[in-house]
Structure formats: structure tokens, C-alpha cells
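Trainee: According to Swiss-Prot:
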- 10-65: domain 'bHLH' (DOMAIN)
- 83-116: domain 'Orange' (DOMAIN)
- THR114 to Ile: In strain: NVIII-2, NVIII-5 and NVIII-m15 (VARIANT)
- ALA133 to Thr: In strain: NVIII-m11 and NVIII-m19 (VARIANT)
- ASP134 to Asn: In strain: NVIII-m19 (VARIANT)
- ASP141 to Val: In strain: NVIII-m19 (VARIANT)
- PRO174 to Thr: In strain: NVIII-m12 (VARIANT)
Amino acid sequence: MEYTTKTQIYQKVKKPMLERQRRARMNKCLDNLKTLVAELRGDDGILRMDKAEMLESAVIFMRQQKTPKKVAQEEQSLPLDSFKNGYMNAVNEVSRVMASTPGMSVDLGKSVMTHLGRVYKNLQQFHEAQSAADFIQNSMDCSSMDKAPLSPASSGYHSDCDSPAPSPQPMQQPLWRPW
């Protein structure tokens, strides 16, 4: 017969109890995570998922939240996209009303739709020109700032702003650069 100490008996009892407590904590946290993701996504479908699916969904959601740069760019283009969508809906409505109006001249309909298309194209060109002007203005603001003097040991790539340093040759058009 094997002799067991009080410590060994205590460990035999304590280990399963600690495991149950750990699992209970994990389940509670998973339930909290489910409700948080459901609230933030506005989707109650996650509440009916099993634990593995819910964790996968939460990871995907967190990755989407992790990219603030993309979100900021989307937020900047959101009003323009909203306007474009509204404009196109209005153009479609005009087209539908003109097509359903008895006695409407086809030539008049074509000229109205051509005009609306030209206005839309002009608005897009204006927005692109405005974006380019903003980029140029930001570049000029950064290049006019006082730069710290470079030491001979430096790499030569020092800049106090995010935009690239102006090149020595004159540029006719601003070049788009991904940084």
C-alpha cells in the first residue's frame, strides 16, 4: 500500500477544482467577448456561434479595427462617395421619370442625361485637382520648414515631415508616391 501525504491529497483535490475555475473564467470571458463584438458589429449572429467560430469572428473583427490608416482614408472619402451615390441615384430617378413621361422627346432626354454626365465628370475632375492641390500645398509646407542640419555621419535621409524631399530637377506635374 502506497503512503500518500496530505499535500498529495490536497493537490489531487485542488487540481480539478482549479481547472474548473479556469474553464469558468474562460467561458465568462468568451461570453463577454461575444456580447462586445455583437454590440460593436451590430450583428447578433455571433451570439449563436460556438466558441471556435466566435473566436474566429472576433479575430477578423479585431483585424479590421487594427487598420486605422485604411479607416481614416475611407472616412475621408466617405462624404464624396456618399455624394456620388446620391448623385447617381438622382440621375437614375431623372432617367426613370423622363422615360415614363408620355410625350417626352428622346433628344431632350439624351441632352439632359449628357449634361448630367458632364457635370458628374467635371465634379470628379475638380475633386481630383483639389486633392492634388492639397498634396502640393502639404509638400510646400513641409519643404519650407527649417530642417535640422545633417552631420557628416548621418545617412542623408533626414526630414522633419512625412513628404519626400524635393528633387533638384524641376517637375512639371506632381508625382504620386506611396509614402
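Quick reminder: no glycine exception, Cβ is built from N, Cα and C everywhere.
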Trainee: Taking the Cβ of ASP134 (variant position) as reference, which residues of that chain separated by at least 6 in sequence fall under 8 Å from it?
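Mentor: Within the chain, ASP134 (variant position) has no Cβ neighbours under 8 Å at 6 or more residues' separation.
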Trainee: Return the count of C-beta atoms lying within 10 angstroms of the C-beta of ALA133 (variant position), excluding that atom itself.
Mentor: 11
Trainee: Averaged over the domain 'Orange' (83-116), what pLDDT does the prediction give?
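Mentor: For the domain 'Orange' (83-116), the model's average pLDDT rounds to 85.
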Trainee: Hey, how far is ALA133 (variant position) from THR114 (variant position), Cα to Cα, in Å?
Mentor: 28
Trainee: For the domain 'Orange' (83-116), jot down how many residues DSSP puts in helix, in strand and in coil.
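Mentor: Output for the domain 'Orange' (83-116) reads 29 helix, 0 strand, 5 coil.
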Trainee: Could you put numbers on the helix, strand and coil content of the domain 'bHLH' (10-65), residue by residue per DSSP?
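Mentor: Residue counts for the domain 'bHLH' (10-65) by secondary structure: 52 helix, 0 strand, 4 coil.
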Trainee: What number of additional C-beta atoms lies within 10 angstroms of the C-beta atom of THR114 (variant position)?
Mentor: 10
